[in-house]
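Student: Could you have a look at this structure, given as structure tokens, before my questions?
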Amino acid sequence: MRLIGLALGLLLGALAQAGEAPGEALYRQHCQACHGAGRLGGSGPTLLPESLSRLKPAQAREVILHGRPATQMAGFAGQLDDAAADALVAYLYQAPPREPQWSAEDIRASQVQPHPLATLPSRPRFEADPLNLFVVVESGDHHVTILDGDRFEPIARFPSRYALHGGPKFSPDGRLVYFASRDGWVTLYDLYNLKVVAEVRAGLNTRNLAVSDDGRWVLVGNYLPGNLVLLDARDLSLVQVIPAADAQGQASRVSAVYTAPPRHSFVVALKDVHELWELPYANGKPVAPKRLAVADYLDDFSFSPDYRYLLGSSRQARGGEVIELDSGARVASIPLSGMPHLGSGIYWKRDGRWVFATPNISRGVISVIDLQNWKPLKEIVTDGPGFFMRSHADSPYAWTDTFLGKKHDEILLIDKQTLEIAHRLRPSPGKVAGHVEFTRDGRYALLSVWDRDGALVVYDAHSLEEVKRLPMNKPSGKYNVGNKIGYAEGTSH
């Protein structure tokens, strides 16, 4: 460590003589690959003062040195001494010379349509069930594979934008799939013709997108600029930019955007203000949000099966709050320890009652909640913090991982009635395993080995025998068309 300190001291001195800010050089060396040039974000989030408003400098220093749960952010304590960490923190909280801008004009100018939808045939060009296709995101080399879910054979593979968000969304008929990249690009892909229809850059640092249940609108939530961007779902042309700010005008980033199909609305969590938005679209463009006050910032949320209630939580690990969406009333507070990942939670019926289970990204537990009284039923102890959870209506098990723990090569199968761990799978010992998705009929479960020399592993969902293994480059997620457009029990929405 003394040698590291000496080397960094010499480096910082040389940079000071050259007139370059030490923190800027350290950022380029250690941070830029993930967080982007100019701190505008890449596979990691934007690192500008406004995006760090909820993080105190001392907390940022702790993250730099020791990493952050639930992310790919590793600590740099072995590479940076105290002076270097302080210099880097000072740089991150310093405003850039020019405020980053991405206007409506920039969005419109970025739109391209290589294969307009009206010019493409309306029937699939392949012999496979279009509702049992899987869209597989391979983050290792930024590609997407379209997989036949009956034969488990690739139909197509194409390059994607850099650092896709893991959850693509689909048109109601399953023909079109919409991708969002962390650097703001939205891609519209025709699964019938295996072609990119259109692309547009909706922002500089994007969280995710949602598609309306009538197939008319795409809503994109951005960290930078802090706004919502409404697009026409047919060609990604810009409809409207909606600034994210509370009723008092306090600006915010957008945490998440989801569709609530029975409500015919989008629901939006705001990261920096105590508001939740609902934007109805049944009678026109969803541009006028209904503002619901919330007790805490919402970083993550999930719906009840009937979409009447929303269960939300903050990264500050203060438990969960339940919001009744019609009235905006807070109907319950749930004591959830650690950092539950509600967006990956799933629900099922147990003894005739709906229950909700969520993994936890800071503790090795699965929290199970009774959705009739909002009381915790059980904390299932696992071998480490996890990220994903999946099931199927015809599966007796909830499949989850210990993605962020020491036993990150394990997949746990939890009996949905006894709430006990029934089986453990290790598809590739020593390599990270995570993210399960079922075929449309629930017969097979596909899981990812998250490695550049990784694989998509197909299991018989009942016998738990391995059926097939397809080599892939870090398949971070796979999404079954039929399950997604049907908002199937056991999958993410």
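From the backbone N, Cα and C atoms, a Cβ is placed for every residue, glycine too.
No noted substitution is present; original residues retained.
Under the heading heme c binding site, Swiss-Prot lists Cys31, Cys34, His35, Arg68, Met73, Arg182, citing experimental evidence as support. Per Swiss-Prot, the feature heme d1 binding site maps to His165, Gly167, Lys169, Arg182, Arg207, Asn208, His341, Arg390, His435; the stated evidence is experimental evidence. What Swiss-Prot lists as domain 'Cytochrome c' is 19-96. According to Swiss-Prot, the mutagenesis experiment His165 to Ala or Gln carries the annotation: Abolishes heme d1 binding. Loss of activity. For His341 to Ala or Gln, Swiss-Prot lists a mutagenesis experiment annotated as follows: Still able to bind heme d1 but lacks catalytic activity. One entry in Swiss-Prot concerns the mutagenesis experiment His435 to Ala. Its note says: Decreases both heme d1 binding and turnover. Quoted from Swiss-Prot, the note on the mutagenesis of His435 to Gln is: Does not affect heme d1 binding but decreases catalytic activity. In Swiss-Prot, the entry for mutagenesis Tyr479 to Phe states: Still able to bind heme d1 but lacks catalytic activity. The structure shown retains the original residue.
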Student: Counting other Cβ atoms within 10 Å of each Cβ, which of the binding-site residues Cys31, Met73 scores lowest?
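Tutor: So among Cys31, Met73, the binding-site residues given, the one with the fewest Cβ atoms within 10 Å is Met73.
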Student: How big is the Cα-to-Cα gap, in Å, between His35 (heme c binding site) and Lys169 (heme d1 binding site)?
Tutor: 25
Student: Sequence gap of 6 or more, C-beta under 8 Å: which same-chain residues meet both conditions with respect to Arg207 (heme d1 binding site)?
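Tutor: Residues satisfying the criterion: His165, Ala180, Gly221, Asn222, Tyr223, Arg253, Val254, Ser255, Ala256, Val257.
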Student: Measure from the CA atom of His435 (mutagenesis position) to the CA atom of Cys31 (heme c binding site) and give the result in Å, rounded to a whole number.
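Tutor: For Cys31 (heme c binding site) versus His435 (mutagenesis position), the Cα atoms are 27 Å apart.
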Student: Which residues, sitting 6 or more apart from Cys34 (heme c binding site) on the same chain, put a CB under 8 Å from its CB?
Tutor: Gly42, Ser43, Gly44, Gln72, Met73
Student: For the domain 'Cytochrome c' (19-96), DSSP counts of helix, strand and coil?
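Tutor: Helix (H, G, I), strand (E, B), coil: 41 helix, 0 strand, 37 coil.
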Student: Considering Cα atoms only, can you say which of Arg68, Lys169, Arg182 is the nearest neighbour of Tyr479 (mutagenesis position) among these binding-site residues?
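Tutor: Nearest candidate: Lys169.
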Student: Just to verify a number: CA distance, His341 (mutagenesis position) to His435 (mutagenesis position), in angstrom, no decimals.
Tutor: 13
Student: To the nearest whole angstrom, state the Cα distance for the pair Arg68 (heme c binding site) and His435 (mutagenesis position).
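Tutor: A Cα-Cα distance of 20 Å.
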Student: How many other Cβ atoms sit within 10 Å of the Cβ of Arg182 (heme c binding site)?
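Tutor: Step by step: centre on the Cβ of Arg182 (heme c binding site), count other Cβ atoms within 10 Å, giving 26.
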Student: Applying a 10 Å Cβ distance cut-off over all chains shown, what neighbour count does Lys169 (heme d1 binding site) have?
Tutor: 25
Student: Three-state secondary structure of His341 (mutagenesis position) from DSSP?
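Tutor: The three-state answer is coil.
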Student: Give the distance between the Cα atoms of Arg182 (heme c binding site) and Lys169 (heme d1 binding site), rounded to the nearest whole Å.
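Tutor: Rounded to the nearest whole number, the Cα-Cα distance is 15 Å.
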Student: Between His435 (mutagenesis position) and Lys169 (heme d1 binding site), how far is it from one CA atom to the other, in Å?
Tutor: 16
